[in-house]
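The block underneath contains the structure these notes are about, expressed in structure tokens.
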Amino acid sequence: MASSSSSSSRNWSYHVFPSFSGEDVRNTFLSHFLKELDRKLIISFKDNEIERSQSLDPELKHGIRNSRIAVVVFSKTYASSSWCLNELLEIVKCKKEFGQLVIPIFYNLDPSHVRKQTGDFGKIFEKTCRNKTVDEKIRWKEALTDVANILGYHIVTWDNEASMIEEIANDILGKMNISPSNDFEDLVGIEDHITKMSSLLHLESEEVRMVGIWGPSGIGKTTISRALFSRLSCQFQSSVFIDKVFISKSMEVYSGANLVDYNMKLHLQRAFLAEIFDKKDIKIHVGAMEKMVKHRKALIVIDDLDDQDVLDALAGQTQWFGSGSRIIVVTENKHFLRANRIDHIYKVCLPSNALALEMFCRSAFKKNSPPDDFLELSSEVALRAGNLPLGLNVLGSNLRGINKGYWIDMLPRLQGLDGKIGKTLRVSYDGLNNRKDEAIFRHIACIFNGEKVSDIKLLLANSNLDVNIGLKNLVDRSLICERFNTLEMHSLLQELGKEIVRTESNQPGEREFLVDLKDICDVLEHNTGTKKVLGITLDIDETDELHIHESSFKGMHNLLFLKIYTKKLDQKKKVRWHLPERFDYLPSRLRLLRFDRYPSKCLPSNFHPENLVKLQMQQSKLEKLWDGVHSLAGLRNMDLRGSRNLKEIPDLSMATNLETLKLSSCSSLVELPSSIQYLNKLNDLDMSYCDHLETIPSGVNLKSLDRLNLSGCSRLKSFLDIPTNISWLDIGQTADIPSNLRLQNLDELILCERVQLRTPLMTMLSPTLTRLTFSNNPSFVEVPSSIQNLYQLEHLEIMNCRNLVTLPTGINLDSLISLDLSHCSQLKTFPDISTNISDLNLSYTAIEEVPLSIEKLSLLCYLDMNGCSNLLCVSPNISKLKHLERADFSDCVELTEASWNGSSSEMVKLLPADNFSTVKLNFINCFKLDLTALIQNQTFFMQLILTGEEVPSYFTHRTSGDSISLPHISVCQSFFSFRGCTVIDVDSFSTISVSFDIEVCCRFIDRFGNHFDSTDFPGYFITTKLGGHLVVFDCYFPFNEEFTTFLDGQFNYDHVDIQFRLTNDNSQLKLKGCGILLSEDVPSLDNRPCSPNILPGVCEDSALERRSFRTKMRMMRMRLLKKLLNR
């Protein structure tokens, strides 16, 4: 037998070759096993279901001989295949010749039966040996005995397959001597990055592959690349990590000018080869490098360098390196990757809110989650760091060990940049090396963050900034990103841009942009602005009053962008404007004029709007804009929504490029000017709720119009000619509809109230319609069967049509996913027009039963039957809907039968823990329903909200307060779970719904007085009813490592204190009682090995704890965002 040293010196193509009988394990055990190997970056040979024959395929023989380890999965039918047995012969041969390692797995099979060829395995083996030579049989028997004598894994000795598979994978890592370094194992989210990178690296391939890691500064690219290097380096013959430190050290002993210097290139290559071959004194010459590494399987990481000369010198061509080599290039510049034909690119994205908070907590508390009294503060800090890993880490380390009061004092200062964060991000800005790109960066940071890309390009046109190229460069360098045609810049990068502008001058009026409230107020009040100011952006929600000098803008004659805005148009905050009567000047160079709640009746008389591109003045007090005709060739967008005093629109005959005109809720407007006929490029016209509008000029045909909203124009007497190619139309509550209306390309149509249909509805509609809304029309009595011609219809809303009795039968709208028939009070039959509906609203209809056929709606997620006063029964087949998330039967006062047999709980076994969710059921005011029976029959993945004033006797532990203390309880599993019930009293005379979260806090106390606190958020609830509510839910608390550290290493505790809280600060809500039933007392859980909220077989899986933690964080963040927005 070959020595282990000769084995380890071979250049293996694969780490593992699996030998198995596909009939038994391919789609079960083996698929999970191979997935775990992939997750750990262990390269396995995959046969891709090669057609099997009697002789061993050459490809399989190559796979066996080039694998470091052979894993033999012995199963019941393994010996039925001469193919498997011949594989085994080759494996034994490789074991003897060059020390191939072999790991046997006995899958539902006694090892002795394999070793001695007895039992059912022996019988199958004897059958296979028929018509075979004696020599073949003997060699097979010897191979079976040889491998079965090796210490392996017997599945019956393990509690579950998952644990065994993980142990085998770790065993393989150990045998391969490729156990990953522990340096990065505690990094939050690193495993997810490595898993995603593994598919790009495609390690099983023999090709030489270059892979890029791309993302903005501070997002964790270097951390990910170092973790990969640590994990992978020992799988390669050579490995080297190249960063700026490596380059600077290589240049220290050289006096040349730069990398273009040929000698410098050789010197850099010499340093590189010294790392590759682990030798100090290497002498090279022209072309030596590619020859020296040509047969070397190498891992090369080039981090944070976008210097073309460095890449050319060290990895100029993939042909330089041996088969299987991987070159990873880490950069902020996507263009650099493209230019070097690196097509496999991993984009590093910001972590989720939950992961960001976990990152911060690791830095601040050295734990995964914050102490309860720091939860909200920690969430706010993470929010202000914008989820950027660098910011989270720096802020966490700075706040570690500091008292809560200091945290509170520090929060206002977190809007600025920490020195380390600022320096890191500044490198990205300085790396632009182009003044135009730098200028675009500052424009976005100060003015345009969150604006539409198309608007930004128009506003910066003619600016000599080469905006198209500049935006592409900023995207490539991860300084901005584009989502849904909206441009976004990270909050810390935005703060960097603002800080750069602040350093331009100590005098705010001498700066390029004004972005701070104090500076803006000072400049506008004291008239200190100069020609250097290009833009002003002010959120009026930040101030209560604003003084504007009559000559404030005269010194700023280069002002291009004036943005005085509010994000809270729905809130009527009053700002005291001090605008002098003689205020008569705005710079004529303005391209963007946004002035929400403008306080005057018209714009300054000396303002010339010829350069305007975008005019937005929502909720203004304007009565008119200006007099006369102006050249408005550049104007693309005019938005005057909510300007209720506006009486006239100026002459727009020269606004020939206007694309969007929004006049919604301009309730004093009586007519449109005849000049709109010249708006040949108008695409979007919104005149909704112009309730005094009477006429639209006749003969107007806006051929480019795509969206038209005339909803609520109740006095409209004449209609414009609607183009046939329009795609979106809302004519609800209008006085009339023209009889010649034909809508060939219509995608969405909204009709309601006083609409009089002069022609049958279906003749008006395009078969490509995807959404139809038809509401509040008492004359509508039936839906015609011809609706089936709308084969692309996805959303159908027929609401409050109180004389609608039936829907057509025998049709199936395949595309329909949402159906709303609410308040159709005469509708008695359950709809049967589509089997693909996911959202069904039948509230306040006359339906009497949920039929057996409900099971056909296999994709149903939401069912609303609130207020169905005739509803008598709900079919038990509803429990077969495996996607159902919420069902509301509140105020179904005649409902007597609602059976939930729990048969769908079998489905839950198949769901991943992270995707697992409860079914929320609402039975408030169902007075004839046996609520006690309903609670007792509740399956373990549901929540209930019911009517009630006290906790039912079903719950063995009850109290009229908000907390319960339990004495010592013996626990056999690594979790604590129970069914909880709270009595919530709603005292409100508002018609608005009341929502609330329930928080359950458990304090586990051991016999020494040590305690550990854990919190669960069982759900979010909503109600519109007064009085008492019973809320029933299931809670789950895992006993993780942190828990056992506190409680003497065992699942033992003296008692548990359980407190129920309402997290909402709402005086309308009171918690008046609570109760619990321990999980072992829940009938539906008798045979469950896990908690009510957890899947069988995975009760120790950390994913469950993460799921609970993410739920908690999501709810906390929602409340926090609401609080921040209301400031």
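Note: Cβ is positioned from N, Cα and C throughout, glycine not excepted.
What you see is the original sequence, not a version with the noted changes.
These come from Swiss-Prot:
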type	residues	note
DOMAIN	12-176	domain 'TIR'
ACT_SITE	E87	active site
MUTAGEN	G220 to D	In rps6-2; loss of resistance
MUTAGEN	H490 to R	In rps6-1; loss of resistance
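With a 10 A radius on its CB, the residue listed as 'active site' counts 26 other CB atoms from all the protein chains. Neighbour list (H490 (mutagenesis position), Cβ cut-off 8 Å, at least 6 residues apart, same chain): P216, L350, G386, L388.
Following the DSSP three-state reduction, the secondary structure of H490 (mutagenesis position) is coil. In the three-state DSSP reading, G220 (mutagenesis position) counts as coil.
In the three-state DSSP classification, E87 (active site) falls within a helix.
When the Cα atoms are compared, G220 (mutagenesis position) and the residue listed as 'active site' turn out to be 45 Å apart.
Cβ neighbour count for G220 (mutagenesis position) (all protein chains, 10 Å cutoff from its Cβ): 24.
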